[in-house]
Amino acid sequence: MPGRAAHQEAAAAGGAAAEPTAAGGSAGAVAQQPEQQGLAGAFPLVLKKLMENPPRDARLDKEKKIKLEEDEAAAASTMAVSASLMPPIWDKTIPYDGESFHLEYMDLDEFLLENGIPSSPTHLDLNQNPLMPVAKLEEKEPASASTGSPVSSSSTAVYQQSEAASSTESPPQNERNTPSPIDPDCVEVEVNFNPDPADLVLSSVPGGELFNPRKHKFTEEDLKPQPMIKKAKKVFVPDEQKDEKYWTRRKKNNVAAKRSRDARRLKENQITIRAAFLEKENTALRTEVAELRKEVGRCKNIVSKYETRYGPFDLSDSE
């Protein structure tokens with residue numbers, strides 16, 4: 001009996017121990033289900049994080065790939081623009097430091113020969129473009145006007161009237177070439193001549209204009225030498241005979257003598273100042289003539305050199 005009781009107690013204890021185990025198993029299964037549901041919900045979040053923030057190595061690879069594609073596109077465009085393998089001219093830089101920069105010598109005659117340009121004017125063919133005489137040119141003008149577009153009758157009439165007026169007004173060619181005569185009085189020579197104002201006053205007629213040595217001209221009578229007049233012999237007149245008639249005649253003679261002396265001195269002063277100016281003007285004109293002769297000689301030398309090289313002038317074409 002005691003053994004049976006002990007066996008029953010042991011079985012009861014085992015059953016009690018088995019119940020907690022079963023309860024623990026069911027509790028573990030219930031706890032495992034929420035954990036699986038949490039992992040399934042966290043996977044999309046992790047994937048989203050990976051897409052937004054990829055690893056560094058993957059990002060570097062992507063940047064290298066994009067840069068490589070851009071370089072290939074730029075190379076393709078460069079090759080499309082220029083088929084040359086050399087870089088463009090504008091990308092080159094030429095250093096200029098005085099030593100590495102050198103100018104190349106080129107012979108001018110060789111350059112002209114390579115390009116087919118004559119080296120001297122004697123090789124030019126003047127017959128390629130000959131100058132047309134004026135007469136032929138005038139003959140061609142009405143022909144070209146007749147073959148051109150038609151013009152209204154009113155404009156044609158106006159043109160003919162103006163042409164007729166110009167033809168009547170225009171002088172002949174010979175008259176046009178001849179220069180108009182120059183008045184010698186209008187020619188002024190630059191002369192450094194400054195006479196004394198006192199001499200000009202003494203050479204001027206009292207109450208008249210100031211004497212101008214540049215413009216004044218003398219007549220032939222003025223320049224003739226004055227005749228020598230012999231003075232009358234002095235006649236002694238006693239004081240008893242010096243009446244009113246004597247003194248009147250004496251005053252008239254003195255006034256006439258003074259007037260003649262003043263006129264003679266005035267003319268002498270004018271001639272002296274005029275002669276001084278003419279001497280200055282003559283010197284200036286001689287200098288100008290010498291310079292003009294030098295210029296004419298230089299022009300003659302140029303013309304002679306031209307004629308010896310190209311032949312004489314053809315004045316018919318120029319006319």
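Glycine residues also receive a Cβ, built from the backbone N, Cα and C atoms like all the rest.
Here the original residues are kept at every noted site.
What Swiss-Prot lists as domain 'bZIP' is 243-306, and the listing cites sequence analysis. Assigned with DSSP, the residues of the domain 'bZIP' (243-306) fall into helix, strand and coil as follows: 63 helix, 0 strand, 1 coil.
Swiss-Prot documents Leu278 to Val as a published mutagenesis change and attaches the note Complete loss of binding to VTG2 promoter in isoform 3. Counting every protein chain shown, the number of other Cβ atoms lying within 10 Å of the Cβ of Leu278 (mutagenesis position) is 14.
Here Swiss-Prot notes a mutagenesis experiment, Leu285 to Val, with the remark: Complete loss of binding to VTG2 promoter in isoform 3. Taking Cβ-Cβ distances under 8 Å and a sequence gap of 6 or more within the same chain, the neighbours of Leu285 (mutagenesis position) are Val189.
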